[in-house]
Amino acid sequence: MYIYWILLGLAIATEITGTLSMKWASVSEGNGGFILMLVMISLSYIFLSFAVKKIALGVAYALWEGIGILFITLFSVLLFDESLSLMKIAGLTTLVAGIVLIKSGTRKARKPELEVNHGAV
């Protein structure tokens, strides 16, 4: 089961890299950023598609998108001098709270109990 969480982590990391490279491509010369964006976002969807084999789709997608937005925003501030207003901080805080609630509200499906037949009476 852990491999699927690792795949989800890879999906998140490649989504962050792909989205940041989109911004990098828009402010720099050449096509390197666009190529990196295409490769990373493609890999992100591939990793996500494998992760949802064992992780609930709603949970996987919420984590993928939510954690992606959080880190893309933080890296955009650090790398591209974008602003981080109080309203953005409040939104990110709400996002993190939502991710925690979605993850904590997910239960594993119970395995069906085996019926024991002690013989016909």
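Positions of Cβ are set from backbone N, Cα and C atoms, glycine also.
If you look for the noted substitutions, you won't find them, since the model keeps the original residues.
Annotation of the published mutagenesis Y4 to L in Swiss-Prot: Decrease in spermidine excretion; the original residue is retained in the structure shown. In sequence order, F50, A51, K53, K54, I55 make up the list of same-chain residues 6 or more apart from Y4 (mutagenesis position) whose Cβ falls under 8 Å from its Cβ.
Per Swiss-Prot, mutagenesis W5 to L is noted as: Decrease in spermidine excretion. Look at W5 (mutagenesis position): DSSP puts it in a helix.
Here Swiss-Prot notes a mutagenesis experiment, E15 to Q, with the remark: Decrease in spermidine excretion. A 10 Å cutoff on Cβ-Cβ distances gives E15 (mutagenesis position) a total of 24 other Cβ atoms nearby, all chains included.
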Review point. Rounded to an integer, what is the Cα-Cα distance in Å between E15 (mutagenesis position) and W5 (mutagenesis position)?
Key: 15
Check your understanding: So, in DSSP terms, is E15 (mutagenesis position) helix, strand, or coil?
Key -> helix
